[in-house]
Amino acid sequence: MGQTVTTPLSLTLGHWKDVERIAHNQSVDVKKRRWVTFCSAEWPTFNVGWPRDGTFNRDLITQVKIKVFSPGPHGHPDQVPYIVTWEALAFDPPPWVKPFVHPKPPPPLPPSAPSLPLEPPRSTPPRSSLYPALTPSLGAKPKPQVLSDSGGPLIDLLTEDPPPYRDPRPPPSDRDGNGGEATPAGEAPDPSPMASRLRGRREPPVADSTTSQAFPLRAGGNGQLQYWPFSSSDLYNWKNNNPSFSEDPGKLTALIESVLITHQPTWDDCQQLLGTLLTGEEKQRVLLEARKAVRGDDGRPTQLPNEVDAAFPLERPDWDYTTQAGRNHLVHYRQLLLAGLQNAGRSPTNLAKVKGITQGPNESPSAFLERLKEAYRRYTPYDPEDPGQETNVSMSFIWQSAPDIGRKLERLEDLKNKTLGDLVREAEKIFNKRETPEEREERIRRETEEKEERRRTEDEQKEKERDRRRHREMSKLLATVVSGQKQDRQGGERRRSQLDRDQCAYCKEKGHWAKDCPKKPRGPRGPRPQTSLLTLDDQGGQGQEPPPEPRITLKVGGQPVTFLVDTGAQHSVLTQNPGPLSDKSAWVQGATGGKRYRWTTDRKVHLATGKVTHSFLHVPDCPYPLLGRDLLTKLKAQIHFEGSGAQVMGPMGQPLQVLTLNIEDEHRLHETSKEPDVSLGSTWLSDFPQAWAETGGMGLAVRQAPLIIPLKATSTPVSIKQYPMSQEARLGIKPHIQRLLDQGILVPCQSPWNTPLLPVKKPGTNDYRPVQDLREVNKRVEDIHPTVPNPYNLLSGLPPSHQWYTVLDLKDAFFCLRLHPTSQPLFAFEWRDPEMGISGQLTWTRLPQGFKNSPTLFDEALHRDLADFRIQHPDLILLQYVDDLLLAATSELDCQQGTRALLQTLGNLGYRASAKKAQICQKQVKYLGYLLKEGQRWLTEARKETVMGQPTPKTPRQLREFLGTAGFCRLWIPGFAEMAAPLYPLTKTGTLFNWGPDQQKAYQEIKQALLTAPALGLPDLTKPFELFVDEKQGYAKGVLTQKLGPWRRPVAYLSKKLDPVAAGWPPCLRMVAAIAVLTKDAGKLTMGQPLVILAPHAVEALVKQPPDRWLSNARMTHYQALLLDTDRVQFGPVVALNPATLLPLPEEGLQHNCLDILAEAHGTRPDLTDQPLPDADHTWYTDGSSLLQEGQRKAGAAVTTETEVIWAKALPAGTSAQRAELIALTQALKMAEGKKLNVYTDSRYAFATAHIHGEIYRRRGLLTSEGKEIKNKDEILALLKALFLPKRLSIIHCPGHQKGHSAEARGNRMADQAARKAAITETPDTSTLLIENSSPYTSEHFHYTVTDIKDLTKLGAIYDKTKKYWVYQGKPVMPDQFTFELLDFLHQLTHLSFSKMKALLERSHSPYYMLNRDRTLKNITETCKACAQVNASKSAVKQGTRVRGHRPGTHWEIDFTEIKPGLYGYKYLLVFIDTFSGWIEAFPTKKETAKVVTKKLLEEIFPRFGMPQVLGTDNGPAFVSKVSQTVADLLGIDWKLHCAYRPQSSGQVERMNRTIKETLTKLTLATGSRDWVLLLPLALYRARNTPGPHGLTPYEILYGAPPPLVNFPDPDMTRVTNSPSLQAHLQALYLVQHEVWRPLAAAYQEQLDRPVVPHPYRVGDTVWVRRHQTKNLEPRWKGPYTVLLTTPTALKVDGIAAWIHAAHVKAADPGGGPSSRLTWRVQRSQNPLKIRLTREAP
């Protein structure tokens, strides 16, 4: 046991290469998939005994070959290569087939004493067993053999005998040499090793050598067959050691298959086996599938009961197993049983289950692969071991592996050629190299510390810089103040008037001095005030006073801070360092100037009204902390000025107290005061604490079981990463997450599902609420039918008699329903909170918001829970819309009692209502956006303000929002559909949004209608309804009313647009359609109550007897079923309606008969008839023909008499027969202009169009019922026009293809033959089409201007007075304006260039001469904006000159270039090139960053060549980085950035990049090495020693001599160190460098002095700028932009920060270039402050 079973099919698949080789020798090709299909599925149906696993039985192969080669329809030519190859394997077997192909046995010897009747010898069995079998050969009884360990199959599948098998080999010769003596017939061979193992305790049978045995029937010692049933231990072991059939059908099927092969059970044994291993239901399913597999004589499954019962009986059959027929029946039965097991065990395909298998965190790839394969076997019909399925299994293995493993597997090179084993090995490597959790935590900790350290260092540097800048500014400020004070003092001394000798210096009076002045105050001298810091040591200045009162002390961040109350300050200010500062800043303007200061992060502030978070301005220069208007507003402070000073009081006039408040309740501090709520007193809260969310906590529906969310069959888990979230938003939703975690609504989890969390800011506050994006989950969840009530008709169940209302809004309603644990992982999301130790996923244990089925599930649950309340209170009306409840009663007492009962019920059920939103026992409430009062409903003011506050729409989306909002109020707006008609076309996709006067008028009318919206009565279902209907221009309008005393009270205003078909009917029929449409809409409000229809037309007669020419049968039936329901719909008298109110007028309207009007409007021509005219001038026959000939549809039309052809013409290819009929009929009418004509046609289409449908099409605008344009529109219009040409006309329909000899038959045949002949023989002439398209460009529409006449006179054109147009070159001349319109339209269609359109027009042979065609065409093509944005443009900008250094090492160009493959991580090469000498330095790098650039500049270039003066680079990220630019500023380097996408600007280094790459490529090919880093020095050597433009190499320019190649220096350098030759060489080098450098510098300077032709663009020009990276269908040019600045080679335009090379722009002015510009002249005006600008042509 445990070894594999080898079958012929598996054997050939294992040696498939040999099979293909044998097939090629047979000159055929075979495919593996078709080989398996034919062997296992096709050939077993031939009814020749072919087993599903193949056989090498030559007789069976021959029989299958006969079936395949059968002539006629029963043959199978596609199977010929495969059966021929199989035959070659059996008749000429390769070595691996020979052991399975048995030679034919010799004829058997007659037995000496047979104990059983003998059967005639035969070479092969008539029927096959479960596996292919060969006839065993006869032989002597061999010695018992020991089971070898050869690894071969344990069961000989190529023999028919049951265990023990007979030896298939020929009998061995006798030991004594009696070779001719055979073994006695009575001896039987030993059992096979397998049989010995299974049945070792039983005696081996002694059977006749000529009798086939079927176990458990075995021949005993006396020659009688014995029966050996299954043992109980076998059945017990099989049942307990194998999974059930439902759990793993494949494994149990394999077990039963092996039992059927090895044990050869009888019918009873099979039943016992099935009854033991299968359940009753499984057994019935297997038997049913087995009976379905029974095939009839034709090889197809049969359903004949007798054949099915004979092959697979359900009752014990009377088969005799001692006969060959009985054994054949048993073999066939086992085959069918096995087929039934296989079919019954085939589970439905569920790929979602397979995709749900993912690799665990610590699961090895091998274990995961086994689970994946097991899922394929269990949930799909595919075998994962099949080579054809290896690709699918490999892709599943990659996609469903752990994320880190999957990502690395996806990046493997040559992935498509990797086998599954290769992927597993790679995954094992990745799995074994994973970092441990400890290592990961250590890495994260280390990265966090490094990040914090960097941030701390940056903050310290910023703080130091800020302090340094602040000290510098303070120093400047102090110096300014001190100098100013000194100047003031000195200036004051100079300005003081001189005192007289007896004048007092204090009071300026004469007669005494200052010391004796009586006015001078006396007393002890007070302490001298301290000198202010601003005055330093100035003795003459007055010091700064301490800050005056009022002051107030508040706690900020837990620390007390004393603030100066400053009502003039907009924001509150802190002076001390408050900790971390935010990135936001503000500009502060003070008396000494303006400066930018930063904001603090949010700080907790304790106010009198609570604790709030607030952000302060950090102004260190401010002398005192300020309490500004922002905090004073939150404080609600009151400042009183009294004699003792200012006092700061609270909002109630009391001293400020400190109150601590949760941050999540901060928004309540900003809420405006509301009117006192008299309806909800404390008694309601105290009497029902469990019913309110404020007192009862979170609700839980106790009667509802946890909900299970079913997924779609093909759904797979979706995982979307969390979107980036700002710190403010995260802190805002953090309290909500914490609250939900504390309540158990959120719990941590690990789930393959993940959707992002979106923080949404509440309007008017700084609070956030978490909203989960569940759109992807909603797509994968099964849809359920929504049962939420429609708010449109919900209030129809509220009678006007119930005028006391209670409205309750359930709080957190969805959270009242629990989720089943199996469905909770669907709604997982990411959340990290280091303070709480949460870093992972959270999910909901309650029904979440945002889930598409949440409203329906909650609505149904609440309906079930409130069913008892409705039964117990039948007098109350309870309406429910999801979580909004409305309770209505007839009196206040009933309303109070009902409300108490409802609150008690809600509390007991576990639901919680919001006390803040409750409206209890009131006569006026707001519900679902309506205002309910006294049995009427009004639009709320908030709803009106929402519509009125919307600005004029600018986009289709804004318009859709407006129409959606206004459409909610359409019941209050009479004729809303007609009013909004101009707006709806602009909402369609692909329509140009053109807001015109009509749209603005409709927009204003809708807003005005909302302001005057009336009150609508609530529908009273106990009274009948009246519907007043009117129709105007395809719009149905109506008002639904009910009588209130003698008046009619409106219930709803209805309006709707009719469909295109009904809109084309006569007015009377349009009224029928309008009534039907509005009756259907009114039914939503009337709930099937009686309805009386009043209209200005007597439509009841029309509905009962509708005209047959306008309405289809389906529409007629629909109208009659809807409007002739007398129990529900009745028609009132005809009334005239007021257009404003849609109510009847007091006077009667004009009466008319609708049937008479319809009879008059049935056709286009009143005298058109279908009866022949007796006095007709002509009687013609028309016909059109359309046929296929040689794959092409040809068409023709003809007009004939009975004997001759009047007109016949071939029509363009592809013309339909209907169109040809219309053309023929139209041609006949044209030729009979002014005459009397009888015309016959056999086309029902043409006849009906002329008599009936033409007028209908014309009225509805030639549109179909779907609103699309009808077919053959032009032909129908031409026919309708031609109907009026004959004087009198009769169009008669005649049957087609008549065979009689009447005049109609002969004429019809003549027309048919002529049309067919014209279609086949003639060439269609497209230039002479019958239908003349109406064109606006006709001579009668031409209007020539004065300029046109002047141009025509110069051309020499002639004016035709009769035809009233000019003629030139024999053609009518088209005016200039017409030419422009035509050419502009053609260009908009084609967007061709000037030359292409000119050539196209010249070849078109236009019947008109287009005036000024070329000039107009050129103007159109040059001013086309679309062409300017897309078409390429040739650059006319000449090359500029390149600036070079004046000596080596002063001017470098730098660039990064990428070199692949990047060995050892080196992917980039940083190249430096000296622009003076051309010397190159290149460094391999692993990254392309600014850090690498600065490192190489400071460590390599500076120590060797000195500090550069100029660096030139492109605009790469490494060069424009702040790091690079800062280093350049500190070192005094002029860093020049070249134009973007202009490699010529960095031409020297770009060319050197190419040289290096080419050299490295050659070196790698020559050396065979792939390490380009190793070969780089050789490439640099070549570049440094290549002569430049002046014949010198960079090495010679730098060192003054060629490089040494073969001269090696003496190892002892001490002898030459101070030798005269070395000194002379150095002196010569100095002289040579000067002789070389000076001419080079002069040559470079000469290039710079050479004048450069600048580009033609100037400041103020308008240009298009090339878009270098265009996306799909994006224009090539963007703009236009205005030029602001220019250089000889570049431009600076408005709107783009970078400079743009002149080659990347093109002119956007109409002239096509900068040369063609307008001239502006400046003139003075009478007003000195105004000038006049006039534009002149160049």
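Note that Cβ sites are derived from N, Cα and C of the backbone, with glycine treated the same way.
Just so you know, the substitutions we noted aren't modelled in this structure.
Because the structure is a prediction, the values reported are computed rather than measured.
Per Swiss-Prot, the feature active site, protease maps to ASP566. Residues annotated as Mg(2+) 1 binding site in Swiss-Prot: ASP809, ASP883, ASP884. Taken from Swiss-Prot, the feature DNA binding site applies to ARG943, ARG957, ARG960, PHE968, TRP1065, ARG1115, GLN1189, SER1216, GLN1218. Feature annotation from Swiss-Prot assigns domain 'Peptidase A2' to 560-631. For PRO114 to Ala, Swiss-Prot lists a mutagenesis experiment annotated as follows: Slight reduction in the number of virus-like particles produced. Quoted from Swiss-Prot, the note on the mutagenesis of SER137 to Ala is: No effect on reverse transcription activity. Quoted from Swiss-Prot for the published mutagenesis SER148 to Ala: No effect on reverse transcription activity; when associated with A-150. Record note (Swiss-Prot), mutagenesis SER150 to Ala: No effect on reverse transcription activity; when associated with A-148. The unchanged residue is displayed. What Swiss-Prot notes for the published mutagenesis of SER192 to Ala is this: Complete loss of stable anchoring of viral PIC to mitotic chromosomes; when associated with A-196. As a published mutagenesis entry, SER192 to Asp appears in Swiss-Prot alongside the note: Complete loss of reverse transcription activity. Experimental mutagenesis at this site is recorded by Swiss-Prot as SER196 to Ala, annotated: Complete loss of stable anchoring of viral PIC to mitotic chromosomes; when associated with A-192. SER209 to Ala appears in Swiss-Prot as a mutagenesis experiment; the accompanying note says: Strongly reduced reverse transcription activity. The note that Swiss-Prot attaches to the published mutagenesis PHE1247 to Ala is: No effect on readthrough between Gag and Pol.
Put simply, TRP1065 is the one of the recorded positions ASP566, ASP884, TRP1065, GLN1189 whose Cα lies nearest to the Cα of PHE1247 (mutagenesis position). For the Mg(2+) 1 site, the Cβ centre of ASP809, ASP883, ASP884 serves as reference, and the other residues of the chain with Cβ at most 8 Å from it are LEU808, LEU810, ALA813, TYR881, VAL882, LEU885, LYS917.
There are 18 other Cβ atoms within 10 Å of the Cβ belonging to GLN1218 (DNA binding site). Over all protein chains present, the Cβ of TRP1065 (DNA binding site) has 22 other Cβ atoms lying within 10 Å.
The DSSP secondary structure for ASP884 (Mg(2+) 1 binding site) is strand. For the pair ARG960 (DNA binding site) and ASP884 (Mg(2+) 1 binding site), the Cα-Cα distance reads 27 Å. Long-range Cβ contacts of ASP883 (Mg(2+) 1 binding site) within its own chain (separation 6+, distance under 8 Å): ASP809, LEU810, ALA813, PHE814, PHE858, LEU862. Around ARG943 (DNA binding site), the C-beta neighbours below 8 angstroms that are at least 6 residues distant in the chain are GLY929, PHE968, CYS969. A C-beta separation below 8 Å, combined with a sequence spacing of at least six in one chain, links the residue listed as 'active site, protease' to LEU626, LEU627, GLY628. Taking the C-alpha positions, the distance from GLN1189 (DNA binding site) to ASP884 (Mg(2+) 1 binding site) comes to 71 Å. Sequence-distant neighbours of ASP884 (Mg(2+) 1 binding site) (same chain, six or more apart, CB under 8 Å from its CB) are VAL807, LEU808, ASP809, LEU810, TYR927, LEU928, listed in sequence order. In this structure, the residue listed as 'active site, protease' belongs to neither helix nor strand by DSSP; it is coil. The binding-site residues under consideration are ASP809, ARG960, GLN1189. Their Cβ neighbour counts within 10 Å are lowest for GLN1189. In the three-state DSSP reading, ASP809 (Mg(2+) 1 binding site) counts as strand. Here DNA is bound by ARG943, ARG957, ARG960, PHE968, TRP1065, ARG1115, GLN1189, SER1216, GLN1218 per the record. The longest Cα to Cα distance in that group is 68 Å. When averaged over the domain 'Peptidase A2' (560-631), pLDDT in the model lands at 76.
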